[in-house]
Amino acid sequence: MKVITSLISSILLKFIHKDFHEIYARMSLLDRFLLLIVHGVDKMVPWHKLPVFLGLTYLEVRRHLHQQYNLLNVGQTPTGIRFDPANYPYRTADGKFNDPFNEGVGSQNSFFGRNCPPVDQKSKLRRPDPMVVATKLLGRKKFIDTGKQFNMIAASWIQFMIHDWIDHLEDTHQIELVAPKEVASKCPLSSFRFLKTKEVPTGFFEIKTGSQNIRTPWWDSSVIYGSNSKTLDRVRTYKDGKLKISEETGLLLHDEDGLAISGDIRNSWAGVSALQALFIKEHNAVCDALKDEDDDLEDEDLYRYARLVTSAVVAKIHTIDWTVQLLKTDTLLAGMRANWYGLLGKKFKDSFGHAGSSILGGVVGMKKPQNHGVPYSLTEDFTSVYRMHSLLPDQLHILDIDDVPGTNKSLPLIQEISMRDLIGRKGEETMSHIGFTKLMVSMGHQASGALELMNYPMWLRDIVPHDPNGQARPDHVDLAALEIYRDRERSVPRYNEFRRSMFMIPITKWEDLTEDEEAIEVLDDVYDGDVEELDLLVGLMAEKKIKGFAISETAFYIFLIMATRRLEADRFFTSDFNETIYTKKGLEWVNTTESLKDVIDRHYPDMTDKWMNSESAFSVWDSPPLTKNPIPLYLRIPS
C-alpha cells in the first residue's frame, strides 16, 4: 500500500508548483488531491469566474487546506482542570472561560497566533527604508474612491471591529525612523519615534517569541464593553443592565478629561464613536426588552444577556451585511450567508433548526465549537491584511438633512470637515456639534477611499497616536511608514512568501501584480527589481482586484479562514447559541436582525426611510438597490 501511495504522490507532484513541494510532502494523501484541485483551478480558470456552486466548492476545499496548514499556535497551552461551561453562561470581562479545555484562550494578553510561518527580518527592518516605501508607493497623490460600493459607515465599521479584536502590547523601548535625503522633502515628518512591539518568549522551540493582544480576540464587542473589568466598570450604569449613553443626544458620554466613555477609545474618530453609541443603544434596548419579558431579572442578568445578544448581532451584521458589500459577488453573497445559515438557508434553519452539518446548517449553532486542534486566537497575518487606512478620505462631507432629498434621496453638501478635526477629543467635540443623525447620514452618502497604491491619507503620515487609555502621546508618527515597519518587526512574511504560505502561486515579475505602468516603474525602483523584497502591504494595495472585491485576493484568503474561525471556535456562537444561554427573547432578537439597517431602524425609525436608497447601509446611500435576479443564487454564473 505504501508503494502505491508513494507512486501516486510522485505522479501528482509533477503537477504542483515547486514552491509547494515541501508542504506537499507533509500532507495526507487526501489533502494532496485537494491541493491539486486548488492548484489546477488557479492555473486554468479563476475560481471567481466559475458558477456560484462550483466557486463555493473551490473555497470550501481551500478553506479546509488553510484550516489544516495555516493555523499555527504561538505560546504554550496551560494544562489544568477542565472547567464546566455551565458555571460561565456569559461572556467574561477579560475573555476567559470560553474554551472549556483552556480557560485562558482568547483572553486579554493572550498571544497572537500565526497563519504563515514567521520570517525573521531583523537584518532588513529598514530595507528598503519604510519612509521611502511610504512616500513613493503609499502616500496619496489623488483621492481614489470605491464608487457606490462602500461608504464611510463601512470604513468606520472595520475600525469598530478592529477595536473589538486586536491591539499589540508595546515595549518601553523607542525606535526612531529618519527620512532619507531622497524623500525627506516629501515626508510630512523628517523623523519620528515610536514604541517597538514587545517580544515575549513563548516557551516554544520553533516559534520562540510572540506578541500579546491587549484586546480580547473573541467577537465579544469589547469595543463597547472593554477587555477587562476596570473598563467594564467604567461603562456600566449598574441599573437594569445598561451602559452609559447620553439620553439627550444619543452620543457617548465623556469624563472630566473629555475622553469618551466606551470600551475602547484608542486612536478613535467620530465614525467609530457613532457606531459605539449606536450599539450601546442596542444593548440598552435589549435590556428593556428582556426586562419586559421577565421583571425578576436583576441588573447583572440583564447585562450578561444583553452583551451576548448585542455581540451576536454585531457578528451577524459583519458576516452577512458588511462582508457581502466588501466582496460584492454572487459567490461571496452565497458563501457568507452559508457561514451563518448553511447552504440550506435561513428559511430552512428558522423552520427546522440546525441541520447538523456546518456546511448545510452553518457554523452558528453547531453542537460544539471547533478549533481544528489549535487554541483560538487572532493572528499576526490577520492584523496585516486588515491594514485598511486607505479607506479614509481627507475630509468628511456634511450634508444638509433639513433640505428635501433629491434624486435617489441625495442631499446637498453644506460643509467639508478635515478628518484631523474628527479624531480623539477634538473629534468628540466636533461630533457633538454635528449630531448623530447628520453624521450618520453624511457618512452613508460618502464613498470611502479605495485600497490602492498611492491612496494612503497624507494626514495619517503626521498624526498624534494615543496610548492604550486614549491619551495623546507627545510624538507624532508617520502611520504609513510605521505599518511597513510593524509587519517586518513582527516577522510577517513579505508578499511573495506570504502567497507561498497560503498556497498561492508567487509572482515572478511586477506585471504579474499590476498593469499600472507608473506603479511598475516605482516598484522596480524602490525594491531594486527584486519581487521577493516586496512588502506585504504594498503588494496587497498593488494587486489586481477580483471584479466586485474591494480587497485583494491574497488578503481574502486570510478572511476565508479567520472569518469562519471567529464563529466556529466560540461556544457562544456554537454549542451555547440557544434559548437557555441567550433567553428566548434574546435569541429571537438575533435571529430577526439581518443588517445594520435593521439596527438603525430600531433606534432612528425615520432615518433610512427618508435618506437611504441603497440596499445596504454599507453601500453609498443614494445608489439604487439591486434589481431582483430570477436565477437561483447557487446556479448563477458570474458576468
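Heads up, the Cβ atoms here are built off N, Cα and C, so glycines get one too.
Original residues throughout; no substitutions modelled.
Note that the coordinates shown come from a computational prediction; the quantities given were computed from them, not determined experimentally.
The annotation that Swiss-Prot gives for the mutagenesis experiment Q159 to N, S or V reads: Slightly reduces oxygenase activity. A helical conformation is recorded for Q159 (mutagenesis position) in the three-state DSSP classification. Applying an 8 A CB threshold to same-chain residues 6+ apart, the list for Q159 (mutagenesis position) reads S268, W269, G271, V272.
According to Swiss-Prot, the mutagenesis experiment H163 to C carries this note: Reduces oxygenase activity 17-fold.
The Cβ neighbour count for H163 (mutagenesis position), using a 10 Å radius over every protein chain in view, is 25. Under its mutagenesis annotations, Swiss-Prot gives H163 to M the following note: Reduces oxygenase activity 6-fold.
Among the features that Swiss-Prot reports, active site, proton acceptor is placed at H163.
Positions annotated as Ca(2+) binding site by Swiss-Prot, on the basis of experimental evidence: D164, T216, W218, D220, S222. Of all the Cβ atoms in the protein chains shown, 30 others lie within 10 Å of the Cβ of T216 (Ca(2+) binding site). T216 (Ca(2+) binding site) carries neither a helix nor a strand DSSP state and counts as coil.
Residues annotated as heme b binding site in Swiss-Prot: H168, H389, R486, R490. Sequence-distant neighbours of R490 (heme b binding site) (same chain, 6+ apart, CB under 8 A from its CB) are P118, H168, T197, S211, E380, T383.
Here the residue is the original one, while Swiss-Prot reports the published mutagenesis Y386 to F with the comment Reduces oxygenase activity more than 100-fold. Taken residue by residue with DSSP, Y386 (mutagenesis position) is part of neither helix nor strand, so it is coil. The Cβ of Y386 (mutagenesis position) lies under 8 Å from the Cβ of I158, I162, I166, each on the same chain and at least six residues away in sequence.
For R565 to A, Swiss-Prot lists a mutagenesis experiment annotated as follows: Slightly reduces oxygenase activity. Around the Cβ of R565 (mutagenesis position), a 10 Å sphere holds 27 further Cβ atoms from the protein chains shown.
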State which of the following binding-site residues has the fewest other Cβ atoms within 10 Å around its Cβ: D164, D220. D164
Distance between H389 (heme b binding site) and D220 (Ca(2+) binding site) at the Cα atoms, whole Å? 24
Using the centroid of the Cβ atoms of D164, T216, W218, D220, S222 as reference, list every other same-chain residue with Cβ within 8 Å of it (recorded Ca(2+) site), in sequence order. R91, G95, G106, W165, R215, P217, W219, S221, V223, Y225, S227, S311
Of the recorded positions D164, W218, S222, R565, which sits closest to R486 (heme b binding site) by Cα distance? D164
Hey, what's the Cβ neighbour count for S222 (Ca(2+) binding site) at 10 Å? 27
Recorded heme b site residues H168, H389, R486, R490, farthest C-alpha pair in Å: 19
